[in-house]
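Participant: Experimental mutagenesis is annotated in Swiss-Prot for Arg248 to Glu, with the remark: Does not change the rate of thrombin or activated protein C/F5 inhibition in the presence or absence of heparin. Strongly reduces the rate of thrombin inhibition in the presence of heparin. Quoted from Swiss-Prot for the published mutagenesis Glu272 to Lys: Does not inhibit thrombomodulin-enhanced rate of thrombin inhibition in presence of heparin. Here the residue is the original one, but Swiss-Prot notes a mutagenesis experiment at this spot, Lys274 to Glu: Does not inhibit thrombomodulin-enhanced rate of thrombin inhibition in presence of heparin. According to Swiss-Prot, the mutagenesis experiment Lys285 to Glu carries this note: Does not change the rate of thrombin or activated protein C/F5 inhibition in the presence or absence of heparin. Slightly reduces the rate of thrombin inhibition in the presence of heparin. Does not inhibit thrombomodulin-enhanced rate of thrombin inhibition in presence of heparin. Among the sequence features in Swiss-Prot, the mutagenesis site Arg288 to Glu is noted as follows: Does not change the rate of thrombin or activated protein C/F5 inhibition in the presence or absence of heparin. Slightly reduces the rate of thrombin inhibition in the presence of heparin. Does not inhibit thrombomodulin-enhanced rate of thrombin inhibition in presence of heparin. Among the mutagenesis entries in Swiss-Prot is Lys289 to Glu, noted as: Does not change the rate of thrombin or activated protein C/F5 inhibition in the presence or absence of heparin. Slightly reduces the rate of thrombin inhibition in the presence of heparin. Inhibits weakly thrombomodulin-enhanced rate of thrombin inhibition in presence of heparin. Record note (Swiss-Prot), mutagenesis Lys292 to Glu: Does not change the rate of thrombin or activated protein C/F5 inhibition in the presence or absence of heparin. Slightly reduces the rate of thrombin inhibition in the presence of heparin. Does not inhibit thrombomodulin-enhanced rate of thrombin inhibition in presence of heparin. The unchanged residue is displayed. According to Swiss-Prot, the mutagenesis experiment Phe372 to Pro or Gly carries the annotation: Increases inhibition of thrombin activity. For the mutagenesis experiment Arg373 to Pro, the note given by Swiss-Prot reads: Increases inhibition of thrombin activity. Inhibits heterodimer formation with TMPRSS11E. For the published mutagenesis Arg376 to Pro, Swiss-Prot gives the following note: Does not change inhibition of thrombin, activated protein C/F5 and factor XI/F11 activities. A mutagenesis experiment is reported in Swiss-Prot for this position, Arg381 to Glu, and the note states: Does not inhibit thrombomodulin-enhanced rate of thrombin inhibition in presence of heparin.
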Amino acid sequence: MQLFLLLCLVLLSPQGASLHRHHPREMKKRVEDLHVGATVAPSSRRDFTFDLYRALASAAPSQSIFFSPVSISMSLAMLSLGAGSSTKMQILEGLGLNLQKSSEKELHRGFQQLLQELNQPRDGFQLSLGNALFTDLVVDLQDTFVSAMKTLYLADTFPTNFRDSAGAMKQINDYVAKQTKGKIVDLLKNLDSNAVVIMVNYIFFKAKWETSFNHKGTQEQDFYVTSETVVRVPMMSREDQYHYLLDRNLSCRVVGVPYQGNATALFILPSEGKMQQVENGLSEKTLRKWLKMFKKRQLELYLPKFSIEGSYQLEKVLPSLGISNVFTSHADLSGISNHSNIQVSEMVHKAVVEVDESGTRAAAATGTIFTFRSARLNSQRLVFNRPFLMFIVDNNILFLGKVNRP
């Protein structure tokens with residue numbers, strides 16, 4: 001019997017603009033509140049988020065990357081509820097949980113609190129995170145597992161007839177489409193005949209920039225994918241005061257562009273040829289340092305409009321982080337079902353990000369070719385015209401990615 005995990009993610013950002021701005025003290029509070037995995041793994045002894053990023057980057061060094069650390073960590077934590085022996089230990093250690101300093105119960109309570117916080121109604125942007133369990137009628141799930149999924153992870157549960165594969169796919173795809181506001185449709189193209197349980201985790205985020213980019217300032221410019229490959233992209237521009245820093249140790253520049261509400265997009269531009277150096281230096285400590293050292297600076301910011309999608313078979317990636325047992329015939333998932341032959345055969349993760357002047361999908365790049373205007377005195381020009389990194393943070397790292405080719 002096979003257990004499938006589908007992580008269905010969508011990020012739409014930003015849309016529109018507001019008139020208020022972040023005060024420096026608000027950014028300082030974000031640093032103090034930022035969990036960067038602390039909610040996921042109390043007393044963490046490793047950076048799961050950044051280890052996973054490096055594993056994905058290593059597997060496809062020339063491709064763009066986009067994923068949600070919160071969503072993947074939550075899915076693994078849910079799995080650990082039903083895992084036993086070495087299977088559970090691998091998952092918890094892979095997440096970085098030090099069981100000598102914190103309890104497994106703290107992990108699940110942390111996620112319960114995170115779900116409640118992230119799903120609170122907010123002004124200026126939409127953020128929802130949730131889980132669902134689709135179970136075949138022939139499978140007996142452990143009552144304790146179902147109860148924990150409902151109480152700790154607020155999961156919806158649905159009886160599903162997997163023998164009717166077309167009907168099961170429609171049921172699951174319709175649910176995913178509804179939760180992602182129609183952004184992800186037909187997630188399942190086919191369904192394994194041995195499937196008996198499907199766990200779904202989704203996150204939806206749609207935000208407005210605090211100050212939008214002017215469509216009239218968008219212009220076609222060169223983007224240097226490599227020294228040999230140059231593509232034309234619609235480049236947005238806006239002169240304003242931004243949170244900014246130059247990290248000389250990692251040879252990169254970091255700028256924070258706030259959304260309405262409490263979320264911020266961080267864009268990291270490595271110096272030429274220094275992408276791998278920056279990737280190797282990513283850590284919770286590094287991110288905290290960046291946020292703490294931000295200073296307001298007048299910048300003329302040039303940022304490409306882009307849309308990238310990340311789709312990953314995590315059963316092929318997580319073993320490099322020490323999480324392998326759950327994907328084999330040796331898996332102990334006795335806490336999910338009393339069937340001895342149940343294992344996770346597939347763990348699918350899909351994420352989409354769209355960034356433009358206002359977040360409207362229908363907005364198109366202008367066909368007019370402009371030239372860069374001269375920057376004002378005391379205003380520094382920062383042009384993202386080569387591969388860069390992107391974070392979306394809201395007390396936690398919601399999304400992390402690399403834009404290799406917009």
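Just so you know, glycine gets a Cβ as well, placed from its N, Cα and C.
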Participant: Quick one: Cα separation, Arg248 (mutagenesis position) versus Lys274 (mutagenesis position), in Å?
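Facilitator: Cα to Cα, Arg248 (mutagenesis position) and Lys274 (mutagenesis position) are separated by 11 Å.
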Participant: Which one is closest to Arg288 (mutagenesis position) in space, judged by CA to CA distance, out of the mutagenesis positions Glu272, Lys274, Arg381?
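Facilitator: It is Lys274, whose Cα lies nearest.
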Participant: Lys274, Lys285, Arg288, Lys289, Lys292: which of these mutagenesis positions has the sparsest Cβ neighbourhood within 10 Å?
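Facilitator: Relative to the other mutagenesis positions in Lys274, Lys285, Arg288, Lys289, Lys292, Lys285 has the fewest Cβ atoms within 10 Å.
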Participant: For a quick check of packing: other C-beta atoms within 10 Å of the C-beta of Arg381 (mutagenesis position), how many?
Facilitator: 13
Participant: Tell me, by DSSP, whether Arg248 (mutagenesis position) is helix, strand or coil?
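Facilitator: Coil, per DSSP.
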Participant: How many other Cβ atoms are found within 10 Å of the Cβ atom of Glu272 (mutagenesis position), counting all protein chains shown?
Facilitator: 10
Participant: Taking the Cβ of Arg248 (mutagenesis position) as centre, how many other Cβ atoms lie within 10 Å?
Facilitator: 8
Participant: Could you round the CA separation between Arg381 (mutagenesis position) and Glu272 (mutagenesis position) to a whole angstrom and send it over?
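Facilitator: Per the Cα atoms, Arg381 (mutagenesis position) and Glu272 (mutagenesis position) stand 16 Å apart.
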Participant: Name the secondary structure element type, per DSSP in three states, that contains Arg381 (mutagenesis position).
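Facilitator: Strand, per DSSP.
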Participant: Tell me whether Lys292 (mutagenesis position) sits in a helix, a strand or coil according to DSSP.
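Facilitator: DSSP call for Lys292 (mutagenesis position): helix.
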Participant: Lys285 (mutagenesis position) to Lys274 (mutagenesis position): how many Å between their Cα atoms?
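Facilitator: With distance taken Cα to Cα, Lys274 (mutagenesis position) is 19 Å from Lys285 (mutagenesis position).
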